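While the structure shown retains the original residue, Swiss-Prot records the mutagenesis experiment Asp34 to Asn with this note: Abolishes transferase activity. A mutagenesis experiment is reported in Swiss-Prot for this position, Asp34 to Ala, and the note states: Abolishes transferase activity. Decrease in TOH production. Almost loss of iso-TOH production. Quoted from Swiss-Prot for the published mutagenesis Arg38 to Ala: Does not affect TOH production. Strong decrease in iso-TOH production. What Swiss-Prot says about the mutagenesis result for Tyr51 to Phe is this: Strong decrease in TOH and iso-TOH production. Almost loss of TOH and TOH production; when associated with F-90. Under the heading of mutagenesis, Swiss-Prot lists Asp81 to Asn and annotates it as follows: Significant decrease in phosphatase activity. Loss of phosphatase activity; when associated with N-82 or N-85. The mutagenesis experiment Asp82 to Asn is recorded by Swiss-Prot, whose note states: Significant decrease in phosphatase activity. Loss of phosphatase activity; when associated with N-81 or N-85. In Swiss-Prot, a mutagenesis experiment is listed as Asp85 to Asn, annotated with the note Significant decrease in phosphatase activity. Loss of phosphatase activity; when associated with N-81 or N-82. For the mutagenesis of Tyr90 to Phe, Swiss-Prot gives this note: Decrease in TOH production and almost loss of iso-TOH production. Almost loss of TOH and TOH production; when associated with F-51. The structure shown keeps the original residue.
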Amino acid sequence: MNLVSEKEFLDLPLVSVAEIVRCRGPKVSVFPFDGTRRWFHLECNPQYDDYQQAALRQSIRILKMLFEHGIETVISPIFSDDLLDRGDRYIVQALEGMALLANDEEILSFYKEHEVHVLFYGDYKKRLPSTAQGAAVVKSFDDLTISTSSNTEHRLCFGVFGNDAAESVAQFSISWNETHGKPPTRREIIEGYYGEYVDKADMFIGFGRFSTFDFPLLSSGKTSLYFTVAPSYYMTETTLRRILYDHIYLRHFRPKPDYSAMSADQLNVLRNRYRAQPDRVFGVGCVHDGIWFAEG
């Protein structure tokens, strides 16, 4: 692989970056939209602006950016069990936001324009139908998956209660064994959970605290983890390209170093780098006004 500098990569035309990404990865990226209400209160006027519409526009902007940079499949967790602790009012607002994903004209046009097949995963079919509003959302999800099934350029998997797949996988495996007389393969389990087979995640782009979540069965030791300092809606093309550059050129496609073949000078540089910062830890943070920030 010809190694270009980060500056050269940042300056490449979009079509060139997309070609590199399609050829060399990443194919599957996890991008949860996190810190969205914080962004809204900082960048919008809560008295006049509508949170749902503002969030939807930003989500479309970022999804468009990811797809236009050559990423084929985006996994986007949008609602987890822990959000239930925020109360009934938040849940109602969340349901309204979820409904927009399947009904809003702007995002439907986005799916069509970018040839996006939309799928939903998680325990939403068990958890949402307890109310009429929730049942309507589930139906709209199913209808959207069917109506976009002919789109083959990109895939977008929204996670709703997708934090733990253990029970779903167990029930699916029992049913599969009863029907086919044998346990399902890994591929069949993933198809059953996500609606289609999805490769293991190449990278996860989170915000704030260093933790991954809500993409069951797809994590591996080769999943590159990235965490932005600012909430997800602050994502820029420069930020994304820096992440792509690191993933493609710096992490996985270089030969493993042979320490026995290193010169004394090379070993000294490495030793001095480690000795200069033995107490530095990525993931350690501080709290200001009740908000956690990364340090290090």
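One is the number of the first residue shown, and numbering goes on along the chain from there.
Cβ coordinates come from backbone N, Cα and C, glycine included.
In this structure, the CA atom of Tyr90 (mutagenesis position) is 12 Å away from the CA atom of Asp82 (mutagenesis position). Neighbours of Tyr51 (mutagenesis position), defined as other CB atoms within 10 A of its CB across all chains, total 17. It is Asp34 that, of the mutagenesis positions Asp34, Asp81, Asp82, Asp85, has its Cβ surrounded by the most other Cβ atoms within 10 Å.
A straight line from the CA of Asp81 (mutagenesis position) to the CA of Asp34 (mutagenesis position) spans 15 Å. A distance of 17 Å separates the Cα atom of Asp85 (mutagenesis position) from that of Arg38 (mutagenesis position). Taking CA atoms as the reference points, Asp82 (mutagenesis position) and Tyr51 (mutagenesis position) are 21 Å apart.
Just so you know, of the mutagenesis positions Arg38, Tyr90, the Cβ with the fewest other Cβ atoms around it within 10 Å is the one at Tyr90. For the pair Asp34 (mutagenesis position) and Tyr51 (mutagenesis position), the C-alpha distance works out to 14 angstrom.
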